[in-house]
Amino acid sequence: MLNPKVAYMVWMTCLGLMLPSQAQSNDYRPSYHFTPDQYWMNEPNGLIKIGSTWHLFFQHNPTANVWGNICWGHATSTDLMHWAHKPTAIADENGVEAFTGTAYYDPNNTSGLGDSANPPYLAWFTGYTTSSQTQDQRLAFSVDNGATWTKFQGNPIISTSQEAPHDITGGLESRDPKVFFHRQSGNWIMVLAHGGQDKLSFWTSADTINWTWQSDLKSTSINGLSSDITGWEVPDMFELPVEGTEETTWVVMMTPAEGSPAGGNGVLAITGSFDGKSFTADPVDASTMWLDNGRDFDGALSWVNVPASDGRRIIAAVMNSYGSNPPTTTWKGMLSFPRTLSLKKVGTQQHFVQQPITELDTISTSLQTLANQTITPGQTLLSSIRGTALDVRVAFYPDAGSVLSLAVRKGASEQTVINYTQSDATLSVDRTESGDISYDPAAGGVHTAKLEEDGTGLVSIRVLVDTCSVEVFGGQGEAVISDLIFPSDSSDGLALEVTGGNAVLQSVDVRSVSLE
């Protein structure tokens, strides 16, 4: 859960800035990214698949377009793209709001909250008491396949007094429980974030209700982690195969409030070992640990209970790092497009790699393709294409010293430019002229990521464009940049150009995306 004090300050300072600076026919609402039906959303919660249904819970204010009255919103899908809005899953009540958490299936009914014929699904969340601003950990359960959720009568399951020996903030900074069953030890594991102390704590339970502290993972115990990376939040933890080997490794994913490549919050992942009580981190590489180099990928979590026959680790995050500031009036916050996360060796380094889920192909139609064509300085390709919901894929061999530029959401005076600069192997997103950037000091600028040519000299770039966002995937997905943009409706053009040398286009595929 993002820091409530910061969110409250943003709310209070921005109430007078809610009107957009330019008229928009759809209030910038995306075409194929999830947004709440109305009002405020931040990070996803409790991502779980139950049967054939994907469940998305999320931090939500159901009464206003600002942070506050936080509960778990709920939506379901059978394909991770078409979402049905559902009633509030876990409400704020009696002065206690429902902050971030996770869900898991209890097939053996170890919690005793279901029965052997109908085991429960469980959701752990942070209870935020508004009067004291303190946080404790709570439990809810479902015995109807996630349709409705009941709060456990014995809440909290970890009180502020139980947290006290491990929390120097007096209950102000202990939140976002990640819970899973650890097969090797036969225990349930809870990972808590302590943003004010830059640490995670690990707890165990035999029954999902009674918890015992086991260890802390502190920033000082992670070799190579910068001291500038502070305010740890929203942990996730899972085993991930190392592609091309028979090995798996434990991964901890979290969202620091400060220290990301684009400034402010961002999502990082580290590998290590876990013995059922403590996590030992591998030395980190600052060049590979960040999952996204853009400004708008925050509070990522992964879906659990995904069948082995599927085998994917699918993650999503909220795209909004500006509080109430973005120029939308009926909604705030959108979900990143779901992406797979894997771990593989790229060149000489081990990388986390991400790609949009393949289901996207089922809702996209090719508009134009090119193959084996050389583009030279002064040429502009793709300029006949118009669209605000696109999937653009470009694979090319750049000349030494060349810069390949793909402009999206291009208009008379607006464009968002994705560049690949061959001389320093840099992928970038330039929002300087992307549209409305007046709403926040961090809304413009250029975000960069390192992207090396492959062994043959090929560079691959994939760009998901929607009404108010770009998500750029470079190479095999080892370089990712996600950013919000707010152009005018009329800025719907596309342009592919090169400067400083030629580029041989191995393939180009521009696809229109539509949920209809």
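Each residue, glycine too, has its Cβ placed from N, Cα and C.
Under its natural variant entries, Swiss-Prot includes MET18 to Thr with the note: In strain: AF10.
Taking the Cβ of TRP40 (substrate binding site) as reference, residues of its chain lying under 8 Å away and at least six apart in sequence are, in sequence order, HIS60, ASN61, ALA64, ASN65, VAL66, TRP67, GLY68, SER324, TRP331, LYS332, GLY333. Residues or ranges marked as substrate binding site by Swiss-Prot on the basis of similarity to another entry: TRP40, MET41, ASN42, GLU43, GLN59, TRP67, PHE99, THR100, ARG175, ASP176, GLU233.
According to Swiss-Prot, the feature active site maps to GLU43.
Quoted from Swiss-Prot, the note on natural variant THR110 to Ala is: In strain: AF10. Counting every protein chain shown, the Cβ of THR110 (variant position) has 19 other Cβ atoms within 10 Å. According to its DSSP assignment, THR110 (variant position) is coil.
Cβ neighbour count for THR130 (variant position) (all protein chains, 10 Å cutoff from its Cβ): 14. When secondary structure is read from DSSP and collapsed to three states, THR130 (variant position) falls in the coil class. A natural variant is reported in Swiss-Prot for this position, THR130 to Val, and the note states: In strain: AF10.
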Between THR110 (variant position) and ARG175 (substrate binding site), the C-alpha gap once rounded to whole angstrom: 23
Local Cβ density at GLU233 (substrate binding site) - other Cβ atoms counted within 10 Å: 22
Greatest C-beta neighbour count within 10 angstroms, which of the binding-site residues ASN42, GLN59: GLN59
GLU43 (active site) and PHE99 (substrate binding site), distance between Cα atoms, whole Å: 10
Cα distance (Å, whole number) from GLU43 (active site) to ARG175 (substrate binding site): 13
Distance, THR130 (variant position) to ASN42 (substrate binding site) (CA atoms, angstrom): 18
Inter-residue C-alpha distance, GLU43 (active site) and GLN59 (substrate binding site) (nearest angstrom): 6
